[in-house]
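What follows is a short report on a single structure.
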Amino acid sequence: MSTTAHTEPSWADLPFLDFTDPNFSWDSPEVAEAREKSWIARTPLALLVLRYAEADQLARDKRLISGFRGLVDMVGTPEGPVRDFMVDFLQSLDGADHRRLRGLATHPFTPRRITAVQPFVRSTVEQLIDKLPQGDFDFVQHFPHPLPALVMCQLLGFPLEDYDTVGRLSIETNLGLALSNDQDILVKVEQGLGRMFDYLVAAIEKRKVEPGDDLTSDIVRAFHDGVLDDYELRTLVATVLVAGYETTNHQLALAMYDFAQHPDQWMKIKENPELAPQAVEEVLRWSPTLPVTATRVAAEDFEVNGVRIPTGTPVFMCAHVAHRDPRVFADADRFDITVKREAPSIAFGGGPHFCLGTALARLELTEAVAALATRLDPPQIAGEITWRHELGVAGPDALPLRFGAA
């Protein structure tokens, strides 16, 4: 990319943003100025789409294919189990293999299954609120961690008592998708992958002899039908688990952080719980847990709005910045759950790689926000937050809260 950046004339006047800098902030004036100057910017890793219309368009553009495999090469992830998993992860695939495996992975996220799981989600939310400690506590460990883990156990047919193990295995595995070449992280991810696959193989073998009405059984049936092999079987179950857990976990934590900054918005939900779905959409717009929501690579030479994109160029869509685009969102820099935004969030990407768990994530977020706001006073920050800053999932790993006086 760096060589192309110096030789492609149409890039000469594009702004440059280094989002790999530890001190970088998506909310900085520098980023807003870059978006006003151009719809796209140069970065150390890729071209970065900053405006909503172009990000929405290019996330679905067939001239761009999944860029994840190229990113693995770019950051220099060494040969081994971590690299193997990342390049075989569903979001790394394109074409016939992607369509075949994605078709199987959609089973837990069909409208029928989402409707069927809603009572479980609602009752789980209420039970978790009942168990919240009094005073100051880490909200992540007591709510965003167990909720999606329990839901994924329910959908995959895993014992509910395994939720903590399942969630932590997902966290360890997802570190690999952060595209780090740090040896300590790679060792941790490799160990986590080993534990993850040990757990999944045991669950899969059980479903081979005792099938049920769950996703693991559905995928095992496809294995018996010869649609996928043993390696694809366990990798696909792992993909669904990671996709269904990690982003929901951090998005829930980000929602509470947002409402701690805007307690008046919390009170509006308390007074009118029917605002919860719209509040979730505003959270997704304001603080998407995937700031860079789609990573693509140009499969051919083409041009967009005067910018030439040569074959092989990585192109990233930045949901965080696009969601503050004043061309699309009125009062874009104001968090307001009462405003019905005309443009939908692009937090879940678009095109063939649109996030599988979108409907499930929205369900969990809506049920959680509605119940928490109805039963509790607005959240207040009660200590130092531990933030995760990476190319993939971002948000609080630890969020000390108290639900104080309204």
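Just so it is clear, glycine is given a Cβ too, placed from its N, Cα and C backbone atoms.
Per Swiss-Prot, the feature heme b binding site maps to H98, R102, R296, G350, H353, C355; the stated evidence is experimental evidence.
Quoted from Swiss-Prot, the note on the mutagenesis of F89 to W is: Hydroxylation at C-7 is still observed at reasonable rates, but formation of the tetrahydrofuran ring is almost completely lost. Exhibits a change in regioselectivity and is capable of C-9a hydroxylation.
Here the residue is the original one, while Swiss-Prot reports the published mutagenesis Q91 to L with the comment Loss of activity.
Listed in Swiss-Prot is the mutagenesis experiment L175 to W, annotated as follows: Decreases the catalytic activity for both hydroxylation at C-7 and formation of the tetrahydrofuran ring.
Recorded in Swiss-Prot as a mutagenesis result, L179 to W carries the remark: Decreases the catalytic activity for both hydroxylation at C-7 and formation of the tetrahydrofuran ring.
In this structure, T239 (mutagenesis position) is part of a helix by DSSP. A 10 Å cutoff on Cβ-Cβ distances gives T239 (mutagenesis position) a total of 23 other Cβ atoms nearby, all chains included. Looking at Swiss-Prot, you'll find the mutagenesis T239 to A noted as follows: Shows low hydroxylation at C-7, but formation of the tetrahydrofuran ring is lost.
What Swiss-Prot says about the mutagenesis result for T239 to F is this: Shows low hydroxylation at C-7, but formation of the tetrahydrofuran ring is lost. Exhibits a change in regioselectivity and is capable of C-9a hydroxylation.
Its Cβ placed at the centre, L290 (mutagenesis position) has 25 other Cβ atoms within 10 Å. L290 to A appears in Swiss-Prot as a published mutagenesis result, with the remark: Decreases the catalytic activity for both hydroxylation at C-7 and formation of the tetrahydrofuran ring.
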Original post:
Quick one: Cα separation, L290 (mutagenesis position) versus C355 (heme b binding site), in Å?
Top reply: 11
**OP:** Please report the DSSP secondary structure of C355 (heme b binding site), reduced to three states.
**Re:** coil
**OP:** Taking the Cβ of G350 (heme b binding site) as the reference point, list residues of the same chain whose Cβ is under 8 angstroms away and which are at least six residues distant in sequence.
**Re:** D56, A59, R60, A294, M317
Original post:
Helix, strand or coil: which one is R102 (heme b binding site) in, per DSSP?
Top reply: helix
**OP:** Inside 10 Å of the Cβ of C355 (heme b binding site), count up the other Cβ atoms and send me the figure.
**Re:** 20
